[in-house]
Amino acid sequence: RCKTCSKGRCRPKPNCG
């Protein structure tokens, strides 16, 4: 996955693609 989610927050990962 390219996104990391925790406690209702989702962020795109810096090293993706």
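Please read every residue number as a count from 1 along the shown chain.
Positions of Cβ are set from backbone N, Cα and C atoms, glycine also.
Keep in mind that this structure shows the original residues, not the substituted ones.
Quoted from Swiss-Prot, the note on the mutagenesis of ARG1 to Ala is: 3-fold decrease in potency of inhibition of Kv1.1/KCNA1 and 30-fold decrease in potency of inhibition of Kv1.6/KCNA6. One mutagenesis experiment catalogued in Swiss-Prot, LYS3 to Ala, is accompanied by this note: 40-fold decrease in potency of inhibition of Kv1.1/KCNA1 and 160-fold decrease in potency of inhibition of Kv1.6/KCNA6. Experimental mutagenesis at this site is recorded by Swiss-Prot as LYS7 to Ala, annotated: 26-fold decrease in potency of inhibition of Kv1.1/KCNA1 and 7-fold decrease in potency of inhibition of Kv1.6/KCNA6. Experimental mutagenesis is annotated in Swiss-Prot for ARG9 to Ala, with the remark: 12-fold decrease in potency of inhibition of Kv1.1/KCNA1 and 21-fold decrease in potency of inhibition of Kv1.6/KCNA6. As a published mutagenesis entry, ARG11 to Ala appears in Swiss-Prot alongside the note: 32-fold decrease in potency of inhibition of Kv1.1/KCNA1 and 7-fold decrease in potency of inhibition of Kv1.6/KCNA6. Experimental mutagenesis at this site is recorded by Swiss-Prot as LYS13 to Ala, annotated: 7-fold decrease in potency of inhibition of Kv1.1/KCNA1 and 9-fold decrease in potency of inhibition of Kv1.6/KCNA6.
Known features from Swiss-Prot, placed on the structure.
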| residue | record | Cβ neighbours (10 Å) |
| --- | --- | --- |
| ARG1 | mutagenesis position | 7 |
| LYS3 | mutagenesis position | 9 |
| LYS7 | mutagenesis position | 4 |
| ARG9 | mutagenesis position | 7 |
| ARG11 | mutagenesis position | 10 |
| LYS13 | mutagenesis position | 10 |
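On the backbone, the CA of LYS3 (mutagenesis position) and the CA of ARG11 (mutagenesis position) stand 5 Å apart. It is 17 Å from the Cα atom of LYS7 (mutagenesis position) to that of ARG1 (mutagenesis position). Listed in sequence order, the mutagenesis positions from ARG9, ARG11, LYS13 having a Cα within 10 Å of the Cα of ARG1 (mutagenesis position) are LYS13. According to its DSSP assignment, LYS7 (mutagenesis position) is coil.
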